[in-house]
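Here is the structure we will look at.
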Amino acid sequence: MPARQSFTDLKNLVLCDIGNTRIHFAQNYQLFSSAKEDLKRLGIQKEIFYISVNEENEKALLNCYPNAKNIAGFFHLETDYVGLGIDRQMACLAVNNGVVVDAGSAITIDLIKEGKHLGGCILPGLAQYIHAYKKSAKILEQPFKALDSLEVLPKSTRDAVNYGMVLSVIACIQHLAKNQKIYLCGGDAKYLSAFLPHSVCKERLVFDGMEIALKKAGILECK
């Protein structure tokens, strides 16, 4: 980016997180999302800074907003992990100590200590669990039912499928987190947080990390 422009107010730019299914935006503290087919209708006039994990959706954004800038190279997250996704990096950048859980199409769990990424793991997202059950056996093709508690054992196939799915995710998070604070983001964050007493939902976590990256690069100068 030639002679990087700097901004003193978040209101003057738009942050964009390009996912595998939808494209998410943050303008100041307003969050919204779009399918790739609807991007042009948004009519965004401000400078767009983005990250992307999906090449096709990234091309769709650039077709509509050719001046949008990829900020993947604007920062460094201390880690020995090879191939850490840019969305995971941004979420981790926003946390100094704790466990970051992004509960989207996949569920990623990452440990951060004093700003360093220690490692993490990846689980299927809740929707992917349902898809896997469906492929395994017809009787396991059950609709998702939100559970109120994991303390009561299931007494139906539908409840058993949902119980096993949710418990496997919660148990993995708790095993890695121990007593550390858990920061949740992604579409299923609020649901999972009900089973995790040391957790807090941070809907803007990835965007918070993007703000930090822009500040480190001298592009965003507001406090």
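Any Cβ shown, glycine's included, is placed from N, Cα and C.
Per Swiss-Prot, these features apply:
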MUTAGEN   ASP17 to Asn  5% of wild-type activity
BINDING   ASP17, ILE18, GLY19, ASN20, THR21, ARG22, ILE23, HIS24, SER105  ATP binding site
BINDING   TYR81, GLY85, ILE86, ASP87, ARG88, THR157  substrate binding site
MUTAGEN   ASP87 to Asn  3% of wild-type activity
MUTAGEN   ASP87 to Glu  3% of wild-type activity
ACT_SITE  ASP87  active site, proton acceptor
MUTAGEN   ASP102 to Asn or Glu  3% of wild-type activity
BINDING   ASP102  K(+) binding site
Cα separation, ILE23 (ATP binding site) to ASP17 (mutagenesis position) (Å, whole number):
6
Select one residue from ASP87, ASP102: among these mutagenesis positions, choose the one with the most other Cβ atoms within 10 Å of its Cβ.
ASP102
Consider the binding-site residues TYR81, ILE86, ARG88, THR157 and say which one has the Cα lying nearest the Cα of SER105 (ATP binding site).
ARG88
Cα-Cα distance maximum in Å, computed over every pair in TYR81, GLY85, ILE86, ASP87, ARG88, THR157 that the record assigns to substrate:
39
Can you tell me how far the Cα of ASP87 (mutagenesis position) sits from the Cα of THR21 (ATP binding site), in Å?
14
Tell me, in order along the sequence, which binding-site residues from GLY19, TYR81, GLY85, ARG88 have their CA within 10 Å of ASP102 (mutagenesis position).
ARG88
Surrounding CB atoms that lie within 10 Å of the CB of ASP17 (mutagenesis position), all protein chains:
23
Candidates GLY19, THR21, ILE23 (binding-site residues) - the one closest to THR157 (substrate binding site) by CA:
THR21
Within the same chain, and leaving aside ASP17, ILE18, GLY19, ASN20, THR21, ARG22, ILE23, HIS24, SER105, name every residue whose CB is within 8 angstroms of the centroid of the CB atoms belonging to the recorded ATP site, in sequence order.
SER33, VAL53, ASN54, ASN57, GLY104
Cβ neighbours within the same chain of ILE23 (ATP binding site) - under 8 Å, at least six residues apart:
CYS16, ASP17, SER33, SER34, ALA35, LYS36, LEU39, ASN57, ALA60, LEU61
Distance from GLY19 (ATP binding site) back to TYR81 (substrate binding site), taken between C-alpha atoms, in Å:
21
Given the binding-site residues THR21, SER105, which one's Cβ is surrounded by the fewest other Cβ atoms within 10 Å?
THR21
Neighbourhood of ILE86 (substrate binding site), C-beta criterion under 8 angstroms, separation at least six:
ILE51, SER52, VAL53, ALA72
For ASP87 (mutagenesis position): DSSP state (helix, strand, coil):
helix
